[in-house]
Amino acid sequence: MATQSSAVIDSNDATRISRSDFPADFIMGTGSSAYQIEGGARDGGRGPSIWDTFTHRRPDMIRGGTNGDVAVDSYHLYKEDVNILKNLGLDAYRFSISWSRVLPGGRLSGGVNKEGINYYNNLIDGLLANGIKPFVTLFHWDVPQALEDEYGGFLSPRIVDDFCEYAELCFWEFGDRVKHWMTLNEPWTFSVHGYATGLYAPGRGRTSPEHVNHPTVQHRCSTVAPQCICSTGNPGTEPYWVTHHLLLAHAAAVELYKNKFQRGQEGQIGISHATQWMEPWDENSASDVEAAARALDFMLGWFMEPITSGDYPKSMKKFVGSRLPKFSPEQSKMLKGSYDFVGLNYYTASYVTNASTNSSGSNNFSYNTDIHVTYETDRNGVPIGPQSGSDWLLIYPEGIRKILVYTKKTYNVPLIYVTENGVDDVKNTNLTLSEARKDSMRLKYLQDHIFNVRQAMNDGVNVKGYFAWSLLDNFEWGEGYGVRFGIIHIDYNDNFARYPKDSAVWLMNSFHKNISKLPAVKRSIREDDEEQVSSKRLRK
């Protein structure tokens, strides 16, 4: 088996990349998130989250006016999903827990939903029984609506204690079997698109002509999405306070896990960040080089610098000034080193050029304009990469290698997982089932990016695993069901029947591992097993 330092792969043929090119303990997996796949919005005692409220109150912000009420019904079809994962033969499955499914009121005093606990116990037990490691995210943007109504969710420091209470419940109920935890998924996306652009729940922010002229970097949102016309919120302050409280909640949960659970449960805990590679538009321009570095600071450094040094990046202090919150000495100490591993989610890259200073008055301050950069998709008419199904996602495989090396060198991170990486295509209802399963663009995307992950490892980055996004076609936030990210095709017209795409078959053939059943600790109320997976759903 190849070792991290010795593997040699054909630099001209990413199609031949396989498990043999990676260390024996390298983890290959795929992922999902609760709101995007579960459905069952009103089933089993689940309480509403801010995404339930947002999609119902502002259907104009979602393509087709759709929502995640049913999603792809994994709440009821999770056994099929486990069987699909078994057939794929990968090592791990990354999923998130719906905070309001286990705590409908957001905290213990509002009651623990035993049906929600049982659902996740059954999912975890099913994964382990088939040799699949669960990687669990605690927060994937779905704040319980009860806490949003009570004090504004992550706008308030009160969220820190409630998040810790929720995390402790999860550690206690599931930590005997879950050995890899992530506190937060893409807190950047939650802060910026929830509180600056207003495109995501809870839909706070403000759009002015200046913000339109200097848009934020596109990540998981279309440039042709509806402009947020709400008047609530302050995009020049709220994203920074929300991030401040996210970071404090993360650090407090990590401290709790390390002090009370890690020794007995022998697990690890980390955080997953949104990333893009920022390429200077003019590599010979000092201002563009500086702008690219600043763009990385405002996206990745905003979160990485506090958990490595205990403070925000210097560039953010300079350009945001007094609107950037400050950590107390105690908070800085708690933040510094608050991770066992770091997850990076990578999809695309941008060209970056320096932008002029905001001079239109304090009323127009926004995260978008604070960065003082302009994002470009092309250089002299040549795109940075081919277009995918979404206008924000241009394919640039070299970027994943560059961002991994950058993260290692800049923050000296000892252990990294690629926790999301994938590409979408447009949902085309005119395709036959056979045609819809031929996803050549995704297949090439995965091959090229996994190849570049291996190259980053050769560069000295300790990458311990890779998770393709996503297992299933699903509810893709502002895009609704208009695009497909899954390696498994969902037939929305046939009770969410699941069919493997070519990319899934390639992953199975290239990264299948001979797995043995691992004993699952069955602490849950088991469901009846009479419901069998239909052969139709699993035919290849």
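For all residues, glycine too, the Cβ spot is worked out from N, Cα and C.
Keep in mind the model is a prediction, meaning the values are calculated, not measured.
The beta-D-glucoside binding site annotation in Swiss-Prot covers GLN36, HIS140, ASN185, GLU186, TYR347, GLU420, TRP469, GLU476, TRP477, PHE485. Under mutagenesis, Swiss-Prot gives GLU186 to Asp or Gln with this note: Loss of activity. Residues annotated as active site, proton donor in Swiss-Prot: GLU186. Listed in Swiss-Prot as a mutagenesis experiment, THR189 to Ala is described as follows: Reduced activity. Among the mutagenesis experiments that Swiss-Prot reports, HIS193 to Ala is described with the note: Reduced activity. Where Swiss-Prot documents TYR200 to Ala as a mutagenesis experiment, the accompanying text is: Loss of activity. One mutagenesis experiment named in Swiss-Prot is SER390 to Gly, and its note says Reduced activity. Among the sequence features in Swiss-Prot, the mutagenesis site TRP392 to Ala is noted as follows: Loss of activity. If you look up Swiss-Prot, you'll see GLU420 marked as active site, nucleophile.
Sequence features, as recorded in Swiss-Prot, placed on the structure.
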residue	record	Cβ within 10 Å
ASN185	beta-D-glucoside binding site	24
GLU186	mutagenesis position	26
THR189	mutagenesis position	21
TYR200	mutagenesis position	27
TYR347	beta-D-glucoside binding site	27
SER390	mutagenesis position	25
TRP392	mutagenesis position	23
GLU420	active site, nucleophile	26
TRP469	beta-D-glucoside binding site	24
TRP477	beta-D-glucoside binding site	27
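With the residue listed as 'active site, nucleophile' as the anchor, the candidate recorded positions are ASN185, GLU186, TYR200, TRP392, TRP469, and the one with the nearest CA is TRP469. For the mutagenesis positions TYR200, SER390, TRP392, a Cα-Cα cutoff of 10 angstroms around ASN185 (beta-D-glucoside binding site) retains nothing. Site extent for beta-D-glucoside: the farthest pair of Cα atoms among GLN36, HIS140, ASN185, GLU186, TYR347, GLU420, TRP469, GLU476, TRP477, PHE485 sits 18 Å apart. Note: the CA-CA distance between GLU186 (mutagenesis position) and SER390 (mutagenesis position) rounds to 19 Å. Sequence-distant contacts (6 or more apart, same chain, Cβ under 8 Å) of GLN36 (beta-D-glucoside binding site) comprise GLY68, ALA71, SER470, ASN474, PHE475, GLU476, TRP477. DSSP assigns TYR347 (beta-D-glucoside binding site) to a strand in the three-state reduction.
Separation of the C-alpha atoms of HIS193 (mutagenesis position) and TYR200 (mutagenesis position): 5 Å, rounded to the nearest whole number.
Of all Cβ atoms in the shown protein chains, 26 besides its own fall within 10 Å of the Cβ of HIS193 (mutagenesis position). The two recorded residues SER390 (mutagenesis position) and TRP469 (beta-D-glucoside binding site) have their Cα atoms spaced 15 Å from each other.
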